[in-house]
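> Grabbed the feature section from Swiss-Prot, which reads as follows:
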type: MUTAGEN; residues: Val102 to Ala; note: Causes G2 delay
type: MUTAGEN; residues: Ile110 to Thr; note: Prevents binding to pof1, pof3 and pof10. Causes G2 delay
type: MUTAGEN; residues: Leu113 to Phe; note: Causes G2 delay
type: MUTAGEN; residues: Ile139 to Asn; note: Causes early cell cycle arrest. Prevents binding to mcs2
Amino acid sequence: MSKIKLISSDNEEFVVDQLIAERSMLIKNMLEDVGEINVPIPLPNVSSNVLRKVLEWCEHHKNDLYSGTEEESDIRLKKSTDIDEWDRKFMAVDQEMLFEIVLASNYLDIKPLLDTGCKTVANMIRGKSPEDIRKTFNIPNDFTPEEEEQIRKENEWAEDR
């Protein structure tokens with residue numbers, strides 16, 4: 001298997017198997033469009049510490065089947081917020097790294113990793129009050145008490161009872 005060179009935003013070079021790099025649809029499409037590339041591929045939106053984590057995920061999932069198309073079973077899996085044990089441990093990082101992984105997987109077009117990151121965030125807010133969510137993500141409350149009450153009334157139907 002041939003090797004691909006990737007350059008992170010902070011100019012660190014990563015040499016990876018093409019199979020692993022092609023978990024990224026961005027890279028896979030680029031290679032299909034231009035053929036074999038003998039120069040490093042710059043990834044200006046991904047720092048080395050984040051790219052290292054993303055490549056670790058790609059290495060672990062290199063043999064997973066992923067067609068890039070949404071089928072009925074894929075849609076059912078996306079609706080679930082269940083995450084397998086390895087991915088749950090992989091995503092057990094600080095919030096900044098978690099969000100950087102989500103952004104990188106979106107940029108690199110690695111849908112299964114993006115889904116896993118989004119499910120992780122969804123699980124972080126499941127069952128929490130708006131106040132708890134604000135604390136978790138350091139979000140200031142910019143609503144007046146009157147605005148909050150109005151929003152609660154308008155969304156009463158969505159409350160768990």
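Note that Cβ sites are derived from N, Cα and C of the backbone, with glycine treated the same way.
Surface or core, plus neighbours and distances: that's what I need for these features.
Its Cβ taken as reference, Val102 (mutagenesis position) is surrounded by 19 other Cβ atoms within 10 Å in the chains shown.
In the three-state DSSP classification, Ile110 (mutagenesis position) falls within coil.
Leu113 (mutagenesis position): 25 other CB atoms within 10 A of its CB, across all protein chains.
Remark: Ile139 (mutagenesis position) has Ile133 as non-local neighbours, by Cβ distance under 8 Å and separation of at least 6 in sequence. A coil conformation is recorded for Ile139 (mutagenesis position) in the three-state DSSP classification, outside any helix or strand.
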> Identify, in sequence order, the residues in the chain of Ile110 (mutagenesis position) that are 6 or more apart from it along the sequence and have a CB within less than 8 Å of its CB; answer 'none' if there are none.
Arg23, Ser24, Met25, Val54, Trp57, Cys58
> Whole-number Å distance between the CA of Val102 (mutagenesis position) and the CA of Leu113 (mutagenesis position)?
8
